[in-house]
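Encoded as structure tokens, the structure appears first; notes follow it.
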Amino acid sequence: MIQKLSNLLVTALAVATGVVGHGHINDIVINGVWYQAYDPTTFPYESNPPIVVGWTAADLDNGFVSPDAYQNPDIICHKNATNAKGHASVKAGDTILFQWVPVPWPHPGPIVDYLANCNGDCETVDKTTLEFFKIDGVGLLSGGDPGTWASDVLISNNNTWVVKIPDNLAPGNYVLRHEIIALHSAGQANGAQNYPQCFNIAVSGSGSLQPSGVLGTDLYHATDPGVLINIYTSPLNYIIPGPTVVSGLPTSVAQGSSAATATASATVPGGGSGPTSRTTTTARTTQASSRPSSTPPATTSAPAGGPTQTLYGQCGGSGYSGPTRCAPPATCSTLNPYYAQCLN
């Protein structure tokens, strides 16, 4: 009991002091073709950032959307998100791989994916009118306290997640909404952390599936049992928040990372671009994106004493086997027995 109370106290302290876990999707891969996503840590500071398939967002710190904003448009595609100016073309039945950075993803929780038909160009659609239907959702896989989660599968595949576009989806322009919900602090009100990411895709095919959807601001409520929950208990029964997966669709597909073999730029309505073949490709590494490259990745020197973790990365906790030292000026702060984080 004393240990559980201690867990709750440190979790509350983490929430009160604004401790966050950070990440965004750096790129997506469709049938071996690499597309750049929106980078909130660099694009806002560029005079002419590239047109990409990912929606822009004002999460300059790789931060999250909290439950008190669930009825705010920020929950739809992240903070102050605006439409991506381009899209990627996919066929119904294709798989799309998301690459999260930085690695490893530090927090336990579910992973969910949604689609919303734009009924026109997604580049100009009003996000508050989008009606999302869930095409997959994976939560607690086994155990408890905290157990094995969808996020652990993502970590084991180098921070990647694969989603399948339904085989029988009606053709059209869609916003694909991918999301991790971090639950390490969810035992306290407003403690869950949502990381929604949106992408424009143009789906081709001959299917007829057109599920009804839910407005983004109606997907979740702060008191949903899958949002307000202490995961540091066992046994644990977890209910993934939001609408159920569309009837007849699998809750997930086989997961695994793979190297891209070509690159492509986002297609702009009225224009076009295509894959650029590459003669050399590299497999994913734990600190690099999935983009093909013919040159070795840049390296940076680390303080003496072995590898270090980046700011806001995990540096300790039960079952953790990565770096336990933080790159200066950050220090490793223990939040609970299961998680320690590099903080300033």
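Here the Cβ of each residue, glycine as well, is placed from N, Cα and C on the backbone.
Nothing has been swapped: the model has the original residues at all the noted spots.
Note that the structure is predicted; figures quoted are calculated from it, not measured.
Within 10 Å of the Cβ of HIS107 (Cu(2+) binding site) there are 24 other Cβ atoms, across all protein chains. Taken from Swiss-Prot, the feature Cu(2+) binding site applies to HIS22, HIS107, TYR195.
In this structure, HIS184 (O2 binding site) belongs to neither helix nor strand by DSSP; it is coil. Swiss-Prot lists HIS184, GLN193 with the feature O2 binding site, giving similarity to another entry as the kind of evidence.
Per Swiss-Prot, domain 'CBM1' is recorded for 307-343.
DSSP assigns TYR45 (mutagenesis position) to a helix. Per Swiss-Prot, mutagenesis TYR45 to Ala, Phe or Trp is noted as: Leads to lower C4 oxidation and higher C1-oxidation.
Experimental mutagenesis is annotated in Swiss-Prot for ASN158 to Ala or Gln, with the remark: Leads to lower C4 oxidation and higher C1-oxidation.
Non-local contacts of TYR195 (mutagenesis position) by the CB criterion (under 8 A, 6+ apart in sequence, same chain) comprise GLY23, HIS24, PHE64, VAL65, HIS78, GLU179, ILE180, ILE181, ALA182. Looking at Swiss-Prot, you'll find the mutagenesis TYR195 to Phe noted as follows: Bind copper more weakly.
Annotation of the mutagenesis experiment TYR232 to Ala, Phe or Trp in Swiss-Prot: Leads to lower C4 oxidation and higher C1-oxidation. According to its DSSP assignment, TYR232 (mutagenesis position) is coil.
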Fewest-neighbour residue among mutagenesis positions, criterion Cβ within 10 Å, set TYR45, TYR232: TYR45
C-alpha spacing of HIS184 (O2 binding site) relative to TYR232 (mutagenesis position), in angstrom: 8
Among HIS107, HIS184, GLN193, which are recorded as binding-site residues, the nearest neighbour of ASN158 (mutagenesis position) by Cα: HIS107
Per DSSP, three-state class assigned to GLN193 (O2 binding site): strand
Cα distance (Å, whole number) from HIS107 (Cu(2+) binding site) to HIS184 (O2 binding site): 6
For GLN193 (O2 binding site), the number of other Cβ atoms found within 10 Å of its own Cβ: 23
Most crowded position, judged by CB atoms within 10 A, among ASN158, HIS184 as recorded positions: HIS184
